[in-house]
Amino acid sequence: MESGGRPSLCQFILLGTTSVVTAALYSVYRQKARVSQELKGAKKVHLGEDLKSILSEAPGKCVPYAVIEGAVRSVKETLNSQFVENCKGVIQRLTLQEHKMVWNRTTHLWNDCSKIIHQRTNTVPFDLVPHEDGVDVAVRVLKPLDSVDLGLETVYEKFHPSIQSFTDVIGHYISGERPKGIQETEEMLKVGATLTGVGELVLDNNSVRLQPPKQGMQYYLSSQDFDSLLQRQESSVRLWKVLALVFGFATCATLFFILRKQYLQRQERLRLKQMQEEFQEHEAQLLSRAKPEDRESLKSACVVCLSSFKSCVFLECGHVCSCTECYRALPEPKKCPICRQAITRVIPLYNS
């Protein structure tokens, strides 16, 4: 706390930082809680022969936010894995990721770093069909890459380490980057895999479509069942809630500390002001009662004992209010009787 009771710059920065972090965490928590509530409110629809009749009776022949589960089936052609035999799917994602170590000039340590240098995703049209045989119904899945939880399975993964010569090693130390290698990954959504879709379910021209929902709700195509998906969202909500509460408590504690310091500083100023007024009032009463020839000596009297002459100048406040004996009798740490500031130096006052 600075002089005058004003908070210091560090306290302002701490309060501002915790407030901004708390607001950001609370915003994320609200967004996660909204997504969780929307998932809880999604209507579970059974993928069966009565699906079209259910949708035809729904307003606008659609369910705005529905949950449906089925097996993946390609419409026409399928995608073959480039590395695994007899592995067919409807979505294929190939990724090349570079791994390297970068020298940190601040910590003087080598830090692991990775970045995707190439990624390609191939898709073909596919449906969700019932697991049971003999049920003639299918749901066409539209825009699968727009989903926030695309349930791809890693079918191939290989790390290709970098081959380095002695001159390469020296060059890497000079440049501050040491390549470790390239990681090659293939992910696929296999034919026959179980998929849980959460989105807008629409009946259009006797065909059923699952597409991204409107009104800002999230689109899911997950390999997990709906209960596991909901549980994961609720766990995320609890985590962000705890983080928001922790930083909120830190913000409140910082604010309480600053306000308490200001309150104590204000109370101290009021007490010193009251003490000074009492000194002045007491001195005025003595002057009014004294004889004219004694008034000059009273004006120069020590405010503590009122018997000796003032003989000390207190620094840094500059008050002249005490005799030498009363100054010596002040308790440690010595403070000015008028303003209660710490006495750093005393200059003797010589009365003529």
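Every residue, even glycine, has its Cβ placed from backbone N, Cα and C.
Original residues only.
In the three-state DSSP assignment, the secondary structure recorded for Arg260 (mutagenesis position) is helix. Of all the Cβ atoms in the protein chains shown, 11 others lie within 10 Å of the Cβ of Arg260 (mutagenesis position). In Swiss-Prot, a published mutagenesis experiment is listed as Arg260 to Ala, annotated Protein is targeted to the ER; when associated with A-261.
For the published mutagenesis Lys261 to Ala, Swiss-Prot gives the following note: Protein is targeted to the ER; when associated with A-260. When Cβ atoms from all protein chains are considered, those within 10 Å of Lys261 (mutagenesis position) total 16, not counting its own.
DSSP gives Cys302 (mutagenesis position) a coil state; it is part of no helix or strand. While the structure shown retains the original residue, Swiss-Prot records the mutagenesis experiment Cys302 to Ser with this note: Failure to reduce TP53 levels and abolishes ligase activity; when associated with S-305.
Quoting Swiss-Prot on the mutagenesis of Cys305 to Ser: Failure to reduce TP53 levels and abolishes ligase activity; when associated with S-302. Summarising the environment of Cys305 (mutagenesis position), the number of other Cβ atoms within 10 Å of its Cβ, over all protein chains shown, is 12.
Following the DSSP three-state reduction, the secondary structure of His319 (mutagenesis position) is coil. Among the mutagenesis entries in Swiss-Prot is His319 to Ala, noted as: Abolishes ligase activity. No effect on mitochondrial localization.
As a published mutagenesis entry, Cys339 to Ala appears in Swiss-Prot alongside the note: Abolishes ligase activity. All protein chains included, Cys339 (mutagenesis position) registers 16 other Cβ atoms within 10 Å of its own Cβ.
Ranked by Cα separation from Arg260 (mutagenesis position), the mutagenesis positions Cys302, Cys305, His319, Cys339 are led by Cys339. Long-range Cβ contacts of Cys302 (mutagenesis position) within its own chain (separation 6+, distance under 8 Å): Ser308, Phe309, Lys310, Ser311, Cys321, Ser322, Cys323, Cys326.
Cα of Cys305 (mutagenesis position) to Cα of His319 (mutagenesis position): a distance of 16 Å. Sequence-distant neighbours of His319 (mutagenesis position) (same chain, six or more apart, CB under 8 Å from its CB) are Val313, Cys336, Pro337, Ile338, Cys339, listed in sequence order.
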